[in-house]
Amino acid sequence: MTFRKSFDCYDFYDRAKVGEKCTQDDWDLMKIPMKAMELKQKYGLDFKGEFIPTDKDMMEKLFKAGFEMLLECGIYCTDTHRIVKYTEDEIWDAINNVQKEFVLGTGRDAVNVRKRSVGDKAKPIVQGGPTGSPISEDVFMPVHMSYALEKEVDTIVNGVMTSVRGKSPIPKSPYEVLAAKTETRLIKNACAMAGRPGMGVOGPETSLSAQGNISADCTGGMTCTDSHEVSQLNELKIDLDAISVIAHYKGNSDIIMDEQMPIFGGYAGGIEETTIVDVATHINAVLMSSASWHLDGPVHIRWGSTNTRETLMIAGWACATISEFTDILSGNQYYPCAGPCTEMCLLEASAQSITDTASGREILSGVASAKGVVTDKTTGMEARMMGEVARATAGVEISEVNVILDKLVSLYEKNYASAPAGKTFQECYDVKTVTPTEEYMQVYDGARKKLEDLGLVF
């Protein structure tokens, strides 16, 4: 039976009030893991250790499993404790009518985001920035300026303000509203000081409530040519605050960036099971959120990193499959274990850049060094490496990419527990001139040399 109209966030809200009742524990501990395991077995999914898939039949099975996961499970609303279900026709309608390209930024600083494919020769868009990492108020502008000064960086992804006027931006307080507005205003001023006043940004990152996110659209702040973030919850869940934010974004004609980081070793389970959920999450982004693009980020439950062997496989297979069977535009976000000014951090980011570029990602978003949890431990140098490696990887044969990745990951994967803490932005850069130290330049050159020895040609 055909659908009455295309599904949107208002339909989601209505169904979230009347859907099947379910406890969150049943959803997290029973429905998600059992269905993911069932679908892995049904379709015989086995990635055989590949980072980027070469078996198109297996990719098709993965797509069917992800589609079926979304169709049969639906999405859990954490506020009403009900399940929102979609029809098969509604899902296909969303897939068949995705936003196939869009522009981020304005003027000469604008960039066109267009579909890429597995092994594409075109370099992906580099969205450089702290990626939600906490940044001190006194260095908020220079930190973001360090990214805008990098020509490899096309757009900025915001950091989190730890304070505004010296006060904590507590959710649903006036300070959260002020921080949400100030965050992007400061970043756009930083871009202008770098000579790139039209750069697009992605945020807001500081605010945690709907009122904070909505207030970021303001004079001097977020505009419709910026990526506006809304986050799904782990796994296949959402709250009604997010649905209200989506309604605002749609009504404002904003570029919508739907974000979610599936957890390897979490509710979904292993590599193939988590990838099934990841594919379902991509599809849900364009259905529930009317997303312009989906920001992925498979993360390891133990190490808190997106750069492990397992999470890179999940990211590579999910993106390649989405790219092969849909026109959904996809990005990935970067959370290395190691901190800035360390070779390990740069090698971790490089492994993910290689994976994302080869698997067809449209946007690379990072780098949140030191797992994105330590204040001021993120700089523009990590984004430079992300961009240079993407440029070197574009067009390389997938078989060669898989060999390089296997060797590269083996260089750092035994060091997660003892990953070097690295240095803060203030220790990595001259804050006044916003230039990296000689020490960081030498570390960077050392990491680059190792990548060249593995076969990358810069």
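Backbone N, Cα and C define each Cβ position, glycine as well.
In this structure the noted substitutions are not present, so the sites keep their original residues.
Because the structure is a prediction, the values reported are computed rather than measured.
The secondary structure of A36 (variant position), as reduced to three states from DSSP, is helical. Variant annotation in Swiss-Prot: A36 to S, described as In strain: NIH; the structure shown retains the original residue.
According to Swiss-Prot, the natural variant T219 to A carries this note: In strain: NIH. Taking the Cβ of T219 (variant position) as reference, no residue of its chain lies under 8 Å away while being at least six apart in sequence. T219 (variant position) carries neither a helix nor a strand DSSP state and counts as coil.
The Cβ of A36 (variant position) has M69, A268, G269, E273, T274, I276, V277 as same-chain neighbours under 8 Å, each 6 or more residues away in sequence.
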